[in-house]
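Listed in Swiss-Prot for this protein:
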MUTAGEN   LYS154 to Ala  Decreases adhesion to oocytes
MUTAGEN   HIS157 to Ala  Abolishes adhesion to oocytes
MUTAGEN   ILE158 to Arg  Strongly decreases adhesion to oocytes
MUTAGEN   ARG160 to Ala  Abolishes adhesion to oocytes
MUTAGEN   LEU163 to Ala  Decreases adhesion to oocytes
DOMAIN    167-251  domain 'Ig-like C2-type'
Amino acid sequence: MGPHFTLLLAALANCLCPGRPCIKCDQFVTDALKTFENTYLNDHLPHDIHKNVMRMVNHEVSSFGVVTSAEDSYLGAVDENTLEQATWSFLKDLKRITDSDLKGELFIKELLWMLRHQKDIFNNLARQFQKEVLCPNKCGVMSQTLIWCLKCEKQLHICRKSLDCGERHIEVHRSEDLVLDCLLSWHRASKGLTDYSFYRVWENSSETLIAKGKEPYLTKSMVGPEDAGNYRCVLDTINQGHATVIRYDVTVLPPKHSEENQPPNIITQEEHETPVHVTPQTPPGQEPESELYPELHPELYPELIPTVAQNPEKKMKTRLLILLTLGFVVLVASIIISVLHFRKVSAKLKNASDEVKPTASGSKSDQSLSQQMGLKKASQADFNSDYSGDKSEATEN
């Protein structure tokens with residue numbers, strides 16, 4: 001902490017200049033700076049320079065919005081959106097420093113760079129606001145809600161320009177709808193607007209109120225020649241004044257040609273599916289060449305013109321849908337056939353097994369019966385042999 005550290009503090013002090021503390025109008029920034037002073041600085045800087053550093057930080061933040069260039073004059077006010085963007089960027093950089101846990105000279109360098117960087121960001125946002133957002137109306141009177149950085153107060157800023165927003169030429173065909181549009185791009189953002197009033201302006205400069213309300217559009221259906229002429233739209237404010245005035249010069253054209261309508265020989269697609277055969281009339285006293293196959297002259301055939309040409313993409317989607325449906329039907333049918341075939345094969349196998357069982361039992365019974373008959377015959381043969389032996393013995397005696 002030698003002379004080099006003192007030079008860093010001097011460089012930080014050179015950036016100071018009293019200005020409008022625009023970014024400090026946000027409560028989140030104020031709370032973050034208090035936490036930064038009471039928590040972070042006590043652990044990362046000596047106590048003897050702690051207060052001086054924090055005083056310079058507060059002055060540097062207060063200088064946000066001071067534009068040094070002569071061609072850029074700062075109004076000293078921003079809208080809520082610009083202030084939110086600047087606040088988010090400042091808090092993000094401040095958190096990055098506290099998370100880095102820097103100390104001593106390196107901490108002072110990083111803090112100095114961050115303050116200069118955030119000051120440039122705020123100035124760029126302020127310039128962008130003044131060029132693109134502040135008073136975007138090219139005509140009329142617009143009221144914007146701005147935050148004035150000197151006192152951190154919200155006030156209405158009046159953008160006064162010419163009330164006359166020009167004349168619009170409108171052409172409409174007879175029996176069509178007439179639409180008068182009185183909405184401008186900045187009307188939604190302006191404050192203190194009330195009602196739209198539409199007037200019919202006559203040749204003697206007198207006016208007749210046609211409609212009044214919150215809607216910026218006037219629609220008149222089935223216009224005729226009597227609707228041609230001059231109209232006027234006036235947007236009122238809560239101060240009983242006018243915000244915008246728009247004039248309209250309406251011309252009613254003849255109705256569109258009948259050839260643009262659907263010709264009588266056009267048939268629909270349903271009628272095209274069932275074509276009608278036209279047979280030419282035969283003059284009296286003259287027979288057709290062939291009653292079975294009459295030949296018609298090409299001019300006698302009706303001209304078939306489709307009403308609407310089919311969209312190729314829609315046609316392709318329809319075909320794909322049909323193919324998918326047919327594929328699903330085939331898949332379901334194949335599954336059903338497979339299940340039925342499996343059941344049929346299972347039934348056949350079951351019947352075959354049932355037939356094999358009685359045959360095996362019958363063969364076993366026949367074998368046992370043959371064994372019993374053999375035993376019976378053997379026993380009878382033994383009996384006959386015994387009887388013949390006894391008989392021979394009796395004869396000998």
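Glycine too: its Cβ is placed from the backbone N, Cα and C atoms.
According to its DSSP assignment, LEU163 (mutagenesis position) is coil. Residue pair HIS157 (mutagenesis position) / LEU163 (mutagenesis position) shows a Cα separation of 17 Å. Taking the Cβ of ARG160 (mutagenesis position) as reference, residues of its chain lying under 8 Å away and at least six apart in sequence are, in sequence order, VAL141. Of all the mutagenesis positions listed (LYS154, HIS157), LYS154 has the fewest other CB atoms within 10 A of its CB. Here the CA atom of LEU163 (mutagenesis position) lies 26 Å from the CA atom of LYS154 (mutagenesis position). A simple Cβ count within 10 Å picks out one of the mutagenesis positions ILE158, LEU163 as the most packed, and that one is LEU163. For the domain 'Ig-like C2-type' (167-251), the model's average pLDDT works out to 95.
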